[in-house]
Amino acid sequence: MSSLGRILSVSYPPDPYTWRFSQYKLSSSLGRNRRLRWRFTALDPESSSLDSESSADKFASGFCIIEGPETVQDFAKMQLQEIQDNIRSRRNKIFLHMEEVRRLRIQQRIKNTELGIINEEQEHELPNFPSFIPFLPPLTAANLKVYYATCFSLIAGIILFGGLLAPTLELKLGIGGTSYADFIQSLHLPMQLSQVDPIVASFSGGAVGVISALMVVEVNNVKQQEHKRCKYCLGTGYLACARCSSTGALVLTEPVSAIAGGNHSLSPPKTERCSNCSGAGKVMCPTCLCTGMAMASEHDPRIDPFD
């Protein structure tokens, strides 16, 4: 009984009024905290989802599956939620980068217009293919005729060298040592075999075949790239703005009031920047989403990330 009395004396405060006041103060503070908590959750109902998405984005941004053409990490052991978070994060980054490129190009066009710089080559930012012929520019659809003329000139030159120039140098000038006719005569073979030099013929035929094959490959590459381009914007990624007729400015029309007996000159028309294209004169192509490709998708089998 004495120990029970000690426990009761220790458990309860000696003053009942102080105990009631402290209990009321504690309950009021807990109620206030609950009301504040409910208020914050009502103001921001998506706080939990945002926190989860931000944590998922942080995890996805720090994880790199493909660091280069030779280093690809194994992601087969990832959980399903991790895979979904990484897909969502990377898709969002793709569209954000595309929007940044679109705005940067619009701003670049505005700056070029203000400075009076007109460069049409920047409008066609398509990949160029290096030529197999030295000292020639990269192969595009514009200079394809130049490549045709160059290849035909090389083939004609090789044929003329093997058919006319080489026999003349060999027979009349004695360049090249023993002629092929003397070699055939020394072996007591029919002289009809000496009418064609196999060395010159093989050199000429091989050169013509190699140049023709390479030219066919280059032409096929150009045609394939043309098929990959968007059919609406022709690979530029942008279309002409229909509101300002690709000028970037709108003419403000004001009503003109005629005053009897008055000769007043009309005020010059006022212009303002087009709000549809932001003064660039071009808008985003809705088909390719500024990529210039015929199909913009991660499922496109024609897109090689290591090309």
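Here the Cβ of each residue, glycine as well, is placed from N, Cα and C on the backbone.
Here the original residues are kept at every noted site.
These figures come from a predicted structure and were not determined experimentally.
Experimental mutagenesis at this site is recorded by Swiss-Prot as Lys58 to Ala, annotated: Disturbed nuclear localization leading to an accumulation in chloroplasts and a lost capability in repressing early light-induced proteins (ELIPs).
Other Cβ atoms within 10 Å of the Cβ of Arg90 (mutagenesis position), summed over all protein chains shown, number 14. Recorded in Swiss-Prot as a mutagenesis result, Arg90 to Phe or Lys carries the remark: No effect on the accumulation of carotenoids.
Experimental mutagenesis is annotated in Swiss-Prot for Arg90 to His or Ala, with the remark: Increased accumulation of carotenoids. Secondary structure at Arg90 (mutagenesis position), taken from DSSP and collapsed to helix, strand or coil, is helix.
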